[in-house]
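Chemist: My questions will all concern the structure given below.
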Amino acid sequence: MKLTKGGSYILKKVDRKQFYQDEEIVMQIKKILGQKTTDCKQYIKCECIDGLGDEALIYFEMLANQNQHLQKNDVIMIQDYLNDKTQNDKIVVLVTRFQFCKASHVQPKTAQKESIQLLNTEKTIIQKSKITKNPAEEVLKFIEVNEKDNSSNSEDMIIEQQKQEIKNNQKEKQSINGFNLEDSYSNISDITNFGGKSNFNIGSLSDQLSKQTLLISQLQVGKNRFSFKFEGRVVYKSSTFQNQQDSKYFFITAQDANNQEINLSFWQKVDQSYQTLKVGQYYYFIGGEVKQFKNNLELKFKFGDYQIIPKETLSANYVQPLALQPSKQFGNDSIGDSDYSIHNLIEKEESIAQKGYNGQKNNKYRQNNNNSKHTLLISEVLKTSKQYLSVLAQVVDIQSSDKNIRLKICDNSCNQELKVVIFPDLCYEWRDKFSINKWYYFNEFVRQIYNDEVQLKNNIHSSIKESDDQRKVITYNQEQGVFKKSISINSNDSFEIKPKISYKNNSNQEQRIYSSIEEIIQQAQASEIGQKKEFYVYGNLVSIQMKNKLYYYRCTCQGKSVLKYHGDSFFCESCQQFINPQVHLMLRAFVQDSTGTIPVMIFDQQSSQLINQIDPSIHVQEAGQYVKNCIENGQEEIIRQLFSKLDFARFIFEIQFENKEFNNEQEIAYKVLKIEKENIKEESKYLLKKLEHLINNNQNN
């Protein structure tokens, strides 16, 4: 079942994978069953009903300081929910994002049979009795009747009034500062006036230009619909695409005066607008709608009329009421005594952009935007604030579609993979050229944060080149705190398996074989995929990593980790209920002896015992909660001082390695199973045995 925006649906039929960002489910509050308020959150339990008469039990979660109050008969639109389950034949849903249903503008011609168009203009209560046989049609009729009673707030009425005012005042506005607007802009009316129904008149261009010009930071979803002006410079233009309904569309990326970027998508008169827009030029975009696309905003030009007005054309024919200022995008570029007209500024910036596209290094514009002059490691990409950079990395995963190519790349600088998204035209050029495990140069890519994750994407300056030095990367599991190593394919690198040095401890019932770190690494690298093996080693604990997360949450039911939702509420998918989780420690550190060092993961029981050994006042069962409280209260220094007492502390470690395969790569993870206090007597016997072994080897040689 395909969802449509504003449609009425039975929640138990909704597949989470089909719940897209732009689609919303309409529900009506039938009864308020209870509510709970904490310091920062408010939880309201309601019995709701949809347009088909199906009931659901919904838990609403909202900020306590927003003063939002749900009441009976309120109509809300569910925009995002975390899960749903059945309880007493009712669907139970945890809703995290919603809005009150506000409807005063409907387009019956475009509304589908089970779809209503709901916009943020005026709150309208839809009574349950109004929703009968066909909920969509009844809602449409009700809203139409309601609009007649509230005609002063109707968007259609406002548009009609605006048209009438334009006609009445058209003669007075024909001439501004000696220029005849209708004559001056008749040459661009054909390429900038799109759509079937006219909301804007080219003769009233001065009215349009007087609309508020917003920056990207000022854009809000549902506000100023069709009634604002956005000024931007086109920095990227995609190819045209065709969707399943055989309609064309394309998108661009534009920069505002603060160098922020936003995507603009165009769905009407695609061929004309595609020819109008040129990369590197400034335009006024009038009549767009701000939409939420995943975690980013975009301007969508699909419903209603819109106009694209080249700013270069305006500077030649129109004296703008506001004084034109030099573009802020030039940073410290010296303009001198040159003309401050927009025409000259566009020519200058277009020339600079062209130099950057041709790869010249004297690109001031790009340098002011933190252009990278050398190839960075992935670990540097994750930390840098540079916007443009280059990377040499190995491709470990490829996902290709008609619209883009999505890669995962890695190198030996850290344990994290980096996502790369390649859009047209590089997408078409490299669609069949990437190979798993090969190394490539990704030159002049744009660094962006998407879903709290660092990614790279291409623009018009980006290029890709296959590296001449192909290397093999052995990846050690990131979750268990270990490293990566790259080996040149062209070299003669190999692993030498040395004779095992061991000592059997006959003083205890348990027979132990002690190994060195070097021996453990050798056996791990020579092992087969799927193999596990345990070792005992005398070693020092060094460098517990404070930069990594030190704890996680688990449910008592099956010991599975749980997700932390907004506020302090936790929901276990196994129990299907809200829980009070347990806090467990997970420490990443290094174990070292005289032969080498390996990174290890130390989980809750062993980590808690270490903390208890340093400070006996911290009970083993309370160590996780103690660390969590210190971090949340900004007392990381206490934890840092606590861990510093463990630096180079000597223990007997039981260590397990596991050889895995992930994405056609070899992964070796080391985990600490047991930690014991050092035994000087037993270690002395082990060292004596090791010394005898070395002496015998030297005599034989």
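These residue numbers are counts, starting from 1, taken along the chain as shown.
The backbone N, Cα and C atoms fix where each Cβ goes, and this holds for glycine too.
Original residues only.
Sequence annotations record features per position, and here Swiss-Prot assigns Zn(2+) binding site to Cys555, Cys572, Cys575 based on experimental evidence. For the mutagenesis experiment Phe241 to Ala, the note given by Swiss-Prot reads: Reduced single-stranded telomeric DNA binding. According to Swiss-Prot, the mutagenesis experiment Tyr249 to Ala carries the annotation: Reduced single-stranded telomeric DNA binding. For Lys300 to Ala, Swiss-Prot lists a mutagenesis experiment annotated as follows: Reduced single-stranded telomeric DNA binding; does not affect telomerase activity of the holoenzyme telomerase ribonucleoprotein complex. According to Swiss-Prot, the experimentally introduced change Phe590 to Ala is described as follows: Does not affect single-stranded telomeric DNA binding; abolished telomerase activity of the holoenzyme telomerase ribonucleoprotein complex. For the mutagenesis result Phe603 to Ala, the note given in Swiss-Prot is Strongly reduced single-stranded telomeric DNA binding; reduced telomerase activity of the holoenzyme telomerase ribonucleoprotein complex. Swiss-Prot lists Phe648 to Ala among its mutagenesis entries, and the accompanying note reads: Does not affect single-stranded telomeric DNA binding; abolished telomerase activity of the holoenzyme telomerase ribonucleoprotein complex. Here Swiss-Prot notes a mutagenesis experiment, Lys660 to Ala, with the remark: Abolished single-stranded telomeric DNA binding; reduced telomerase activity of the holoenzyme telomerase ribonucleoprotein complex.
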Chemist: Return the single residue from the mutagenesis positions list (Phe241, Tyr249, Phe590, Phe603, Phe648) that has the minimum number of other CB atoms within 10 Å.
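Modeler: Comparing Cβ neighbour counts within 10 Å for the mutagenesis positions Phe241, Tyr249, Phe590, Phe603, Phe648 gives Phe648.
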Chemist: Given the recorded positions Tyr249, Lys300, Cys555, Phe590, Phe648, find the one whose Cα is closest in space to the Cα of Lys660 (mutagenesis position).
Modeler: Phe590
Chemist: For Phe241 (mutagenesis position), identify the closest of the binding-site residues Cys555, Cys572, Cys575, judging by Cα separation.
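Modeler: Closest by Cα distance to Phe241 (mutagenesis position) among the binding-site residues Cys555, Cys572, Cys575: Cys572.
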Chemist: What is the separation, in Å, between the Cα atoms of Lys300 (mutagenesis position) and Cys575 (Zn(2+) binding site)?
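Modeler: That comes out at 42 Å between the alpha carbons.
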Chemist: Other than its own, how many Cβ atoms are within 10 Å of the Cβ belonging to Lys660 (mutagenesis position)?
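Modeler: Its Cβ has 16 other Cβ atoms within 10 Å.
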Chemist: Which of the binding-site residues Cys555, Cys572, Cys575 has its Cα closest in space to the Cα of Tyr249 (mutagenesis position)?
Modeler: Cys572
Chemist: Out of Cys555, Cys572, Cys575, which of the binding-site residues has the smallest number of neighbouring Cβ atoms within 10 Å?
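Modeler: Per-residue Cβ counts within 10 Å for the binding-site residues Cys555, Cys572, Cys575 bottom out at Cys575.
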Chemist: Going by DSSP, is Phe603 (mutagenesis position) sitting in a helix, a strand, or coil?
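Modeler: For Phe603 (mutagenesis position) - judged by DSSP and reduced to three states - the answer is coil.
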Chemist: What's the CA-CA gap between Phe590 (mutagenesis position) and Cys555 (Zn(2+) binding site) in angstrom, rounded?
Modeler: 29
